[in-house]
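According to Swiss-Prot, the protein carries these features:
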type	residues	note
MUTAGEN	Arg18 to Ala	Lack of activity
MUTAGEN	Arg24 to Ala	Lack of activity
MUTAGEN	Asp39 to Ala	No change in activity
MUTAGEN	Arg52 to Ala	No change in activity
MUTAGEN	Arg274 to Ala	Lack of activity
Amino acid sequence: MNLFRALLTVSGFTLLSRVTGLARETLIARAFGASQYTDAFYVAFRIPNLLRRLSAEGAFSQAFVPILAEFKNQQGHDATKALVDAMSTVLAWALAVLSVVGIAGASWVVFAVASGLHSDGQAFPLAVTMTRIMFPYIVFISLTTLASGVLNTYKSFSLPAFAPVLLNVAFIAAAVFVAPHLKVPVYALAWAVIVGGVLQFLVQLPGLKKVDMVPLIGLNPLRALRHPGVKRVLAKMVPATFAVSVAQLSLIINTNIASRLGQGAVSWINYADRLMEFPTALLGVALGTILLPSLSKAHVDADSHEYSALLDWGLRVTFLLAAPSALALFFFATPLTATLFNYGKFDAHTVTMVARALATYGIGLVGIILIKILAPGFYAKQDIKTPVKIAIGVLIVTQLSNYVFVPLIGHAGLTLSIGVGACLNSLLLFLGLRKRGIYQPSPGWLRFFVQLVGAALVLAGLMHWCAINFDWTGMRAQPLDRIALMAACLVLFAALYFGMLWVMGFKYAYFRRRAK
């Protein structure tokens, strides 16, 4: 498998997902701005998203994919299919029960996540109602995650990468065609989540059928629980869930703090999140997606050299592409925010608030993306306890940082704390891989960094000049001109960065690597 071609495939569909995601956020921003309605929706949407990351997308993927790869490479098709059927049965039934409990206790859940909304007589009940509507989303997205894990293990990356686009399409359709006809327009967004969750699973069925891995959900989850592969996955999910829950606990605490910083703070951070997740998904998630199955196979084959080489390739690609992305978030935060969101009720003040959060995200972006590359180095070896221990320490540091940064820079202090924590997390993961002899750096890193820093310094200067010499919020009345200027700047940035690297003798051929 050509790793770079696989990366381009996943990144291409992820780019489509993020573009449609930005379109959805732009429509929501234009319709609702940063108001009690958006605060209520984003708090409500964060709840099933947190549970999704805990039970499905995060802990489940980390535990399931390495074991699935082991079954595929060592036990054959029939045993692998039996594992998929049993796992889908357990997952569907467990999360269906959790959904019922969540719907019944929605008011308590919202209070726990964003107690600051409780004093708002309108936002709190809105958040509770939308939480009840969206809770079943975790059932559909868990099946989607299982399907994605299966397809990725079979080196089929296109459909899993495309699936999130359908959630954004559902949002856009709801905002444009449904919301204007509802008494409470924001409820349309909640129903879009459910529709999008169903579509994300259905679109992957053709790919599953092609490899004869369509999951069959049984009526007896207790019998499925006795499958030895399921037992192993669940045993790995315990520390994996704890690892992911530590990160999500940090998000919950930050949401709670943001809800106490005044109206709009939750939304400011959410809009910054959308922009920060753009490079994170295009690079970090895409690389993690293609590396985990290949790392798992190298582990099963006991090929330590290939294992280390895969990590080395992933780290170099990360630094190559994450560095300019981080500079863009830091130096170009206001232009990016204004171009994408400065329409309708999204005024200049909101642009400033979002840009502050986005710029501080830029400080920690490389660390955030590196985690997506380094953590699979442990997961593929079915070692989840080490990332757990690191995550606990990082949670403490992150929250202590909030006490320092939030009083100084308000809501931007929350995003800065996340970045600081991510950098510490990635450093400790790297040291752990080196200490265990899992990763041995290939020759040429010093030259690579010298070239990278040289190109980055020149790029930073150009970005800063473009940011301060154009009135990005003042171009609100000429949106097409502003979009054209943004496109021209981004093309210029890319040409300068990669051109400078080429002038300094950078070897791009290294990145055309094949996995065994």
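Including glycine, each Cβ sits where the backbone N, Cα and C put it.
From a predicted model like this one, the values you see are computed outputs, not experimental measurements.
Arg274 (mutagenesis position) sits 8 Å from Arg18 (mutagenesis position), taking the C-alpha atoms as the reference points. Within the same chain, residues at least six positions away from Arg18 (mutagenesis position) with a Cβ under 8 Å of its Cβ are Glu277, Phe278, Ala281, Leu282. Within the same chain, residues at least 6 positions away in sequence whose Cβ sits under 8 Å from that of Arg24 (mutagenesis position) are Asn168, Phe171, Ile172, Ala175. DSSP assigns Arg18 (mutagenesis position) to a helix in the three-state reduction. Asp39 (mutagenesis position) has a Cβ environment of 27 other Cβ atoms inside 10 Å.
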